[in-house]
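Pasting in a structure now, in structure tokens, and then I'll have a few things to ask.
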Amino acid sequence: MKREYQDAGGSGGDMGSSKDKMMAAAAGAGEQEEEDVDELLAALGYKVRSSDMADVAQKLEQLEMAMGMGGVGGAGATADDGFVSHLATDTVHYNPSDLSSWVESMLSELNAPPAPLPPATPAPRLASTSSTVTSGAAAGAGYFDLPPAVDSSSSTYALKPIPSPVAAPSADPSTDSAREPKRMRTGGGSTSSSSSSSSSMDGGRTRSSVVEAAPPATQASAAANGPAVPVVVVDTQEAGIRLVHALLACAEAVQQENFSAAEALVKQIPMLASSQGGAMRKVAAYFGEALARRVYRFRPPPDSSLLDAAFADLLHAHFYESCPYLKFAHFTANQAILEAFAGCRRVHVVDFGIKQGMQWPALLQALALRPGGPPSFRLTGVGPPQPDETDALQQVGWKLAQFAHTIRVDFQYRGLVAATLADLEPFMLQPEGDDTDDEPEVIAVNSVFELHRLLAQPGALEKVLGTVRAVRPRIVTVVEQEANHNSGTFLDRFTESLHYYSTMFDSLEGAGAGSGQSTDASPAAAGGTDQVMSEVYLGRQICNVVACEGAERTERHETLGQWRSRLGGSGFAPVHLGSNAYKQASTLLALFAGGDGYRVEEKDGCLTLGWHTRPLIATSAWRVAAAAAP
């Protein structure tokens, strides 16, 4: 059947004098219509009124979507011919200059129902939280660069062996029949998947989002007659829910040693993470890498080479600059040490992890400004051996000695090389050639993010605390991550670390946005070099927490309550840090870019620093209990 378009202004029969009146009226209407016609489109031969522009644009967009769904990807011309069969060569559309009517006629042809698909055996439903399947030939044509195709009918991909509590049940497809169709951008090839719903709890509020998809018959036919269909993501919220569910389901599969199911989920995680932005995408990428290392049993190597040792120091320095966590740790510990040294003429600090010595210039300067003059200051720095046998600890001592000389502080330094703190003995920390006629040294022991590493070796922490107790320090300052990554099952540890590092990455994003850094396209320019390197610094911790076990897993963080129990059981009593340290720490954060999101809290005499409502690090001070003193 041919469709003809009749001009509204066409001629009729001979009507005598009435004809002249009608022509005059038509001429007047034509002049009015000519005034309303868009001039730019009229120059191209199309008659479109300015008032009809919005309607024509909407119809063109619908036409483009309908024709674009015809399989412009790897299916080739065959899919196009089958889907747009109503636009055959024998169909004629007259007068395309009247663009509105012409587009409407095209849409009427496209909206005709297609031929029914042949019946096929229904594909198995997935027990996973994700209702997506990866494509083969059309991979990479849509939003994501998709991984290799995974056969959804295989027992590996069907996650039935995992009775995950975090998996969202699939909804009945019949409930979606009355729902209005949504605009979806897809990869190449026809799109179909089962309809599913997911929900997440955010502060006690349940949020749900739904994926619109074709009925199961279409999915079964596509699985039987063509390549696997691409992923269809309606919005980033739905993809984010799927991403979290995939991470948790993969961790549960690892715990159950169902590595075939875990491998299938590991392949989904990068695809789902690529739809996210900001901190969530970065955290998911690091956790996905850590899970992949655990599934494929590819453990991260220890920092044994010269390059790794130098890189670790570089990451630590960038982490110090990008966020206030290390600054807070150094400041609160120094404040406690300064108060303990009040009125003392000879002081000695033992630093269990001196690294680049960034903590001590501030304390030296505070002692130099003390009324009555600075005391004699001795510093013992402990550090690991260097792969190239260089004396890096001595180089740190030279720099600190030069600084102390400029502010006129009597300074002595000694470096102790130890592969682990458990190798230290009490005599190594005692004063050399101590003159009994002089005032005795007052000792302070400082540990920033060091004690948790000892938990990987049975009995190591108890030995180190016994060594500390033997030298009778006036104060012991301890800074540790406020997290529990050292107890429970692997899934519990994974879930806790996912929450912890998500908050940590959020704080980095907030600090970077508050500092007004460059918005160039490159990652280093967009987030700043310090922020990018700090993310790598945290990513290495994530990899150790998730991918490693046994003695290799050194990032065994524990909460403040757990450290209070350990130190109290080893003969130490807590020292209240006081309100002065709290006020000064709050002032320090106010000066830091993006400090609005950071929160300092005082908890049982200890200070914590967190992002919004989540504490992330904690500083505590201790002394040898009277009953435990030798």
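Note: Cβ is positioned from N, Cα and C throughout, glycine not excepted.
Sequence unchanged from the original; the noted substitutions are absent.
Reproduced below are the annotations present in Swiss-Prot:
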| type | residues | note |
| --- | --- | --- |
| DOMAIN | 234-623 | domain 'GRAS' |
| VARIANT | GLN255 to His | In strain: cv. MO24W |
| VARIANT | SER304 to Arg | In strain: cv. B103 |
| VARIANT | ILE475 to Thr | In strain: cv. GT112 |
| VARIANT | GLU480 to Lys | In strain: cv. H99 |
| VARIANT | TYR500 to His | In strain: cv. NC320 |
| VARIANT | PHE505 to Ser | In strain: cv. NC250 |
| VARIANT | MET533 to Lys | In strain: cv. F2 |
| VARIANT | GLY578 to Ser | In strain: cv. M37W and cv. Tzi10 |
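Provide an account of the burial state, proximal residues and distances for the features listed.
In the shown protein chains, 16 other C-beta atoms lie within 10 A of the C-beta of GLN255 (variant position).
ILE475 (variant position): 21 other CB atoms within 10 A of its CB, across all protein chains.
Proximity of GLU480 (variant position) to non-local residues of its own chain (separation of 6 or more, Cβ distance below 8 Å) is seen for PHE449, LEU451, HIS452, HIS557, GLU558, LEU560, TRP563, ILE617, ALA618, given in sequence order.
Cβ neighbour count for TYR500 (variant position) (all protein chains, 10 Å cutoff from its Cβ): 22.
Long-range C-beta contacts of PHE505 (variant position), restricted to its own chain and to partners at least six residues apart, with a cutoff below 8 Å, comprise ALA279, LYS282, VAL283, GLU535, LEU538. In this structure, PHE505 (variant position) is part of a helix by DSSP.
Take the CB of MET533 (variant position) and look out to 10 A: across all protein chains shown you find 20 other CB atoms.
Packing around GLY578 (variant position) is summarised by its Cβ count: 15 other Cβ atoms lie within 10 angstroms of its Cβ, all protein chains included.
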Of the variant positions ILE475, TYR500, GLY578, which sits closest to GLN255 (variant position) by Cα distance?
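Checking each of ILE475, TYR500, GLY578 against GLN255 (variant position), the shortest Cα distance is to TYR500.
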Can you figure out which of ILE475, TYR500, GLY578 (the variant positions) comes closest in space to MET533 (variant position), comparing Cα atoms?
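Going through ILE475, TYR500, GLY578 one by one, the Cα closest to that of MET533 (variant position) is TYR500.
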In whole Å, note down how far the CA of GLY578 (variant position) lies from the CA of ILE475 (variant position).
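With the alpha carbons as reference points, the distance is 14 Å.
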If I take the alpha carbons of GLY578 (variant position) and TYR500 (variant position), what is the distance between them in whole Å?
27
Please report the DSSP secondary structure of GLY578 (variant position), reduced to three states.
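Assignment for GLY578 (variant position) reads helix.
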Summarise the model's confidence over the domain 'GRAS' (234-623) as a mean pLDDT value.
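Across the domain 'GRAS' (234-623), the average pLDDT comes out at 90.
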